[in-house]
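Colleague: Sharing a structure below in structure tokens format, with a few things to ask.
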Amino acid sequence: MVVAHSAATATTTPAATVTATVVMTTATMDLRDWLFLCYGLIAFLTEVIDSTTCPSVCRCDNGFIYCNDRGLTSIPSDIPDDATTLYLQNNQINNAGIPQDLKTKVKVQVIYLYENDLDEFPINLPRSLRELHLQDNNVRTIARDSLARIPLLEKLHLDDNSVSTVSIEEDAFADSKQLKLLFLSRNHLSSIPSGLPHTLEELRLDDNRISTIPLHAFKGLNSLRRLVLDGNLLANQRIADDTFSRLQNLTELSLVRNSLAAPPLNLPSAHLQKLYLQDNAISHIPYNTLAKMRELERLDLSNNNLTTLPRGLFDDLGNLAQLLLRNNPWFCGCNLMWLRDWVRARAAVVNVRGLMCQGPEKVRGMAIKDITSEMDECFEAGSQGGAANAAAKTTVSNHASATTPQGSLFTLKAKRPGLRLPDSNIDYPMATGDGAKTLVIQVKPLTADSIRITWKAMLPASSFRLSWLRLGHSPAVGSITETLVQGDKTEYLLTALEPKSTYIICMVTMETGNTYVADETPVCAKAETADSYGPTTTLNQEQNAGPMAGLPLAGIIGGAVALVFLFLVLGAICWYVHRAGELLTRERVYNRGSRRKDDYMESGTKKDNSILEIRGPGLQMLPINPYRSKEEYVVHTIFPSNGSSLCKGAHTIGYGTTRGYREAGIPDVDYSYT
């Protein structure tokens with residue numbers, strides 16, 4: 001039995017050992033798993049805490065870090081890792097204050113650093129950055145290496161810095177493959193930066209010193225949609241003809257506050273929607289400037305020198321919704337009759353502002369759409385036959401300043417003794433509307449020193465050569481004056497002429513390149529200026545002006561006469577009053593005045609009732625005449641205790657005042673209650 005038990009015991013011992021070993025191994029593995037889980041949880045919590053930690057000087061809200069307007073000189077180093085937008089504007093941060101660990105914040109996409117103390121383009125920026133605001137700093141250079149560190153950048157704002165053309169490194173934007181918006185307003189640029197990225201959609205270069213735009217300035221910018229060049233030094237002579245025609249996708253072009261005398265040639269027409277040309281010196285617009293601009297919605301020509309517009313200028317503008325024409329010297333003659341009809345026809349769809357007439361005189365200040373009878377005269381003149389009759393019936397201002405000379409941009413004056421002019425001794429009649437002529441001109445003297453010239457060309461011409469000669473002067477001495485006028489013009493104003501002089505005015509059609517048309521004879525007309533001092537001229541001007549023209553002068557004369565008469569009446573009244581006052585002064589007697597009883601209390605002086613009782617009228621005055629006046633005072637003695645005399649002469653000190661003195665020199669008030 002013992003042996004059997006021992007054997008059984010020996011048999012079960014290994015199995016129990018194996019079971020215990022398995023249990024211990026399982027327990028060890030569970031402990032390791034728990035420790036690993038705990039370590040992982042601690043690391044996760046640490047990362048979460050670190051990512052949500054906000055700098056003490058800032059405010060954080062779902063990835064938006066607000067550290068602006070804090071007076072910081074450097075960016076806080078403990079920026080959360082989940083930050084997406086950093087507001088750091090209006091501080092004093094310089095380039096040394098941008099920490100290197102900022103580029104490790106891979107979630108940051110927008111940084112606002114405007115109005116700080118940066119003098120170089122920052123380099124420690126995260127590669128994930130897509131929008132950067134650096135306005136109102138002192139950044140002077142743009143290096144390729146700086147932009148290469150932020151290849152995903154889409155919007156770059158560098159307004160109000162010190163960037164110049166030479167400080168932009170060549171191919172600085174070569175690595176900016178996604179840049180769509182570039183603002184360089186109010187810097188020191190003298191030309192368009194080169195090497196701009198092809199992805200650019202909006203470019204602002206306003207308020208710089210750009211004076212020249214070469215042909216290749218916008219080469220490759222096929223995606224550009226908005227271009228702003230306001231406030232520069234641009235003139236027509238320094239802009240290449242096809243500069244803007246390459247920008248086929250452009251929808252907005254702004255050339256405000258420049259020195260343009262006419263809109264630039266070959267503007268993009270396919271997709272242009274907004275065209276801003278205000279605040280220039282534009283005096284004429286070629287008739288085909290706005291051709292094929294069927295998408296144009298807004299056109300601003302305010303604050304220029306426009307007096308007229310060519311017929312058909314707006315024919316292709318089917319989508320035009322707003323037309324601004326303020327502050328121009330519009331001359332509302334027959335040449336603008338088409339514009340009046342166009343404004344009336346498109347009144348429901350086009351908002352026209354500022355089309356106010358500055359001449360002729362009788363329509364000054366009127367909106368062109370409200371003019372009726374004045375322009376209807378143009379129809380009457382045309383129906384009576386002959387362009388000469390039309391010129392006679394057309395109302396023209398008597399002031400030469402009302403019409404700005406046309407073609408001034410191309411004007412040149414030269415002495416050409418060999419110019420083909422007819423003999424000055426022949427009396428040349430006014431040109432008539434003969435159908436055989438290719439050019440008909442009409443002249444009309446306006447004032448003693450100006451003549452208005454209008455013409456009509458039967459065939460299109462690139463330009464006209466206009467010449468004039470004062471009779472009595474030989475062409476050999478160089479008195480012929482000429483100018484080149486654009487082919488789309490129909491009128492010209494000669495000024496600074498001699499009064500009471502006869503002029504021969506000739507015009508000839510020019511070919512391309514400003515050469516004379518073969519076998520083309522000049523068309524001439526003769527006109528005589530009025531006498532600047534002649535009474536006949538004055539009478540004629542008054543008759544032409546109508547019966548109402550003399551009213552302002554009559555009003556001025558009548559007002560002056562009435563004013564002189566009023567001064568005479570007032571002078572007579574003043575003289576009479578002065579004389580009457582002297583007579584009354586001599587007869588009137590003035591007496592000394594005595595104060596009322598209440599005046600003592602009002603003046604703060606106590607009355608000695610124990611001594612005097614004064615009775616008298618209210619107010620008396622001291623006489624001017626030396627004779628003695630009657631005494632009007634009644635003095636009653638009340639026998640004071642000291643028995644001193646109460647009578648005082650006129651020479652006694654204090655006589656006539658509110659405070660009397662006794663003979664001993666002691667005031668009465670000191671004895672009032674003794």
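Any Cβ shown, glycine's included, is placed from N, Cα and C.
Just so you know, the substitutions we noted aren't modelled in this structure.
I grabbed these lines from Swiss-Prot:
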DOMAIN    54-80  domain 'LRRNT'
DOMAIN    328-379  domain 'LRRCT'
DOMAIN    437-532  domain 'Fibronectin type-III'
MUTAGEN   TYR600 to Phe  Decreases phosphorylation. Nearly abolishes phosphorylation; when associated with F-633 and F-671
MUTAGEN   TYR633 to Phe  Decreases phosphorylation. Nearly abolishes phosphorylation; when associated with F-600 and F-671
MUTAGEN   TYR671 to Phe  Decreases phosphorylation. Nearly abolishes phosphorylation; when associated with F-600 and F-633
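Surface or core, plus neighbours and distances: that's what I need for these features.
Modeller: Residues 86-94, 96-99, 101-102, 105, 107, 112 of the same chain lie 6+ residues outside the domain 'LRRNT' (54-80) yet bring a C-beta within less than 8 angstroms of a C-beta in it.
For the domain 'LRRCT' (328-379), the DSSP counts in helix, strand and coil order read 25 helix, 10 strand, 17 coil.
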Colleague: What does the DSSP secondary structure composition of the domain 'LRRNT' (54-80) look like, as residue counts for helix, strand and coil?
Modeller: 0 helix, 6 strand, 21 coil
